[in-house]
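In what follows, a structure is listed as structure tokens, so that the remarks can point back to it.
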Amino acid sequence: MVSKSLFLAAAVNLAGVLAQAPRPSLNGNEVISGVLEGKVDTFKGIPFADPPLNDLRFKHPQPFTGSYQGLKANDFSPACMQLDPGNSLTLLDKALGLAKVIPEEFRGPLYDMAKGTVSMNEDCLYLNVFRPAGTKPDAKLPVMVWIYGGAFVYGSSAAYPGNSYVKESINMGQPVVFVSINYRTGPFGFLGGDAITAEGNTNAGLHDQRKGLEWVSDNIANFGGDPDKVMIFGESAGAMSVAHQLIAYGGDNTYNGKKLFHSAILQSGGPLPYHDSSSVGPDISYNRFAQYAGCDTSASANDTLECLRSKSSSVLHDAQNSYDLKDLFGLLPQFLGFGPRPDGNIIPDAAYELFRSGRYAKVPYISGNQEDEGTAFAPVALNATTTPHVKKWLQYIFYDASEASIDRVLSLYPQTLSVGSPFRTGILNALTPQFKRVAAILSDMLFQSPRRVMLSATKDVNRWTYLSTHLHNLVPFLGTFHGNELIFQFNVNIGPANSYLRYFISFANHHDPNVGTNLLQWDQYTDEGKEMLEIHMTDNVMRTDDYRIEGISNFETDVNLYG
């Protein structure tokens with residue numbers, strides 16, 4: 001039998017916890033409650049749009065029309081419907097034996113981030129707020145808004161809790177509010193083809209992000225954040241999303257007469273040189289999705305779209321997971337099956353052209369890459385073991401390219417093992433005779449060239465760039481691989497964690513990564529000096545952004561190789 005004194009002690013303790021639970025108000029008098037997690041107040045699963053269900057499936061998000069009163073913002077919401085990320089991990093496992101090549105302390109966090117920790121549901125347009133415990137509404141703290149990656153086919157804000165950023169910002173004396181936003185991916189968020197284009201509902205996932213930013217503008221002051229000091233940042237598809245938010249509506253990032261964001265960080269991603277939303281690539285993706293869902297693709301485009309809207313979530317989830325991974329990561333034109341595309345609306349023109357013509361939001365930014373971005377993707381081309389195989393693969397990706405353009409790529413990226421990726425490893429790490437070559441091509445095509453396009457086109461804003469090499473010679477076959485930096489930002493506080501957290505927190509506060517970090521001075525990028533920070537495991541150095549000039553420039557300038 002539980003004693004009366006123990007019961008009273010437990011009751012007093014519970015009352016203390018409840019008394020500490022943060023309780024901000026929204027819409028004037030609608031009170032929500034969060035959870036105190038050590039030094040951090042957390043508010044998880046706050047709706048920012050109406051559920052995109054039934055007739056709203058595949059459509060742009062609508063403003064939230066419900067009430068927040070009494071919302072217990074204790075738990076993350078479900079993730080949006082998506083590809084099972086375990087499939088891609090299985091592919092990498094088969095190709096590389098991840099358990100053997102990735103250090104144990106990294107493997108668990110990497111798998112957790114990829115697989116996610118929450119269920120899936122079409123009712124998924126929620127966001128999360130993390131702030132220093134006890135922050136008052138008038139604190140006006142800088143706001144860091146995180147947009148997750150996942151190749152535009154998977155991802156969830158639940159995989160990226162903001163506690164580490166908020167705690168480090170407190171330690172630095174530069175406190176921030178951290179916000180993470182869910183958005184629809186795959187066909188639910190980036191369905192292309194004639195029908196969805198004609199309907200005017202392309203790039204729904206980008207609109208989800210925008211709607212989340214509008215919510216931040218309207219409401220973050222209630223949590224102690226400053227709507228006039230918002231930084232957007234993300235990794236991989238999240239960074240690509242940031243790039244497309246910069247060029248959205250031709251660079252108009254205003255809402256109700258005020259800027260939605262004031263600075264940006266792009267980690268391993270930039271503008272995508274895609275064809276428009278009704279071109280061959282999205283049309284193939286649309287038709288395959290419809291076929292896998294049991295819809296008649298020989299019917300009218302509108303009838304097929306209505307068929308897709310009539311299907312259950314589980315049927316569409318199965319359809320999305322019916323794609324061969326090679327369809328999504330390598331054998332659909334222009335590499336990615338889903339993602340932001342020019343539509344004459346939110347993306348009014350080709351992404352590169354928007355940057356080069358000055359039609360982008362004029363805010364300071366940081367953009368950087370991991371040294372070996374392509375190694376995690378190269379297994380999709382494991383069967384390409386000869387130069388003719390690689391040529392055929394490139395011809396399918398760049399379906400508009402001339403044979404001369406393809407041959408030039410092959411000449412700039414030869415089979416020579418010592419120049420492939422993982423870079424600077426000589427003849428080692430050659431999983432197949434063409435693996436390092438394909439990895440180098442993918443690294444520069446998808447990640448390095450978009451970064452340099454942005455840097456060269458944005459001379460009228462302050463910008464910084466970096467290259468991370470901290471896993472060099474530590475992870476066989478992968479090197480400093482795509483996505484590894486997330487482990488250091490959200491899971492493991494070792495090695496380069498301080499560099500990412502401190503530089504980025506300083507940037508959110510001051511639009512300068514160098515204030516109060518106790519780290520190496522990071523010089524701004526200039527066209528003349530091409531200054532670049534190189535992030536190591538325990539220290540950093542300044543270097544010049546001058547590697548693989550000819551190969552990367554070719555991807556920037558050959559119009560046959562981009563949209």
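Think of each number as a place in line: the chain as shown, counted from 1.
Glycine is no exception: its Cβ is also placed from the backbone N, Cα and C atoms.
Listed in sequence order, Gly149, Gly150, Ala151, Gln267, Ser268, Gly269, His482, Gly483 are the same-chain residues six or more apart from Ser236 (active site, acyl-ester intermediate) with CB atoms under 8 A from its CB. Summarising the annotation, Swiss-Prot assigns active site, acyl-ester intermediate to Ser236.
Glu373 (active site, charge relay system): 27 other CB atoms within 10 A of its CB, across all protein chains. A helical conformation is recorded for Glu373 (active site, charge relay system) in the three-state DSSP classification. The active site, charge relay system feature in Swiss-Prot is assigned to Glu373 (among others).
The active site, charge relay system feature in Swiss-Prot is assigned to His482 (among others). Taken residue by residue with DSSP, His482 (active site, charge relay system) is part of neither helix nor strand, so it is coil.
Listed in Swiss-Prot as a natural variant, Ile46 to Val is described as follows: In strain: NRRL Y-552. Within the same chain, residues at least 6 positions away in sequence whose Cβ sits under 8 Å from that of Ile46 (variant position) are Ile32, Tyr68, Leu71, Ala73, Tyr126, Leu127, Asn128, Val129.
DSSP gives Ile247 (variant position) a helix state. Ile247 to Val appears in Swiss-Prot as a known natural variant, with the remark: In strain: NRRL Y-553.
For the naturally occurring variant Phe355 to Tyr, Swiss-Prot gives the following note: In strain: NRRL Y-553. Phe355 (variant position): 24 other CB atoms within 10 A of its CB, across all protein chains.
In Swiss-Prot, the entry for natural variant Lys391 to Arg states: In strain: NRRL Y-553. The structure shown retains the original residue. According to DSSP, Lys391 (variant position) sits within a helical segment.
Quoted from Swiss-Prot for the published natural variant Asn484 to Asp: In strain: NRRL Y-552.
Set side by side, the recorded positions Lys391, His482 differ in how many other CB atoms lie within 10 angstroms of their CB, and the most is found at His482. Spacing of Ile247 (variant position) relative to Lys391 (variant position) is 33 Å (Cα to Cα, whole number). Neighbour density for Asn484 (variant position): within 10 A of its CB lie 24 other CB atoms from the protein chains shown.
Taking the Cα atom of each, Phe355 (variant position) and Asn484 (variant position) are about 28 angstrom apart. In this structure the C-alpha atoms belonging to Asn484 (variant position) and Glu373 (active site, charge relay system) are separated by 10 Å. Note: the CA-CA distance between Lys391 (variant position) and Glu373 (active site, charge relay system) rounds to 21 Å.
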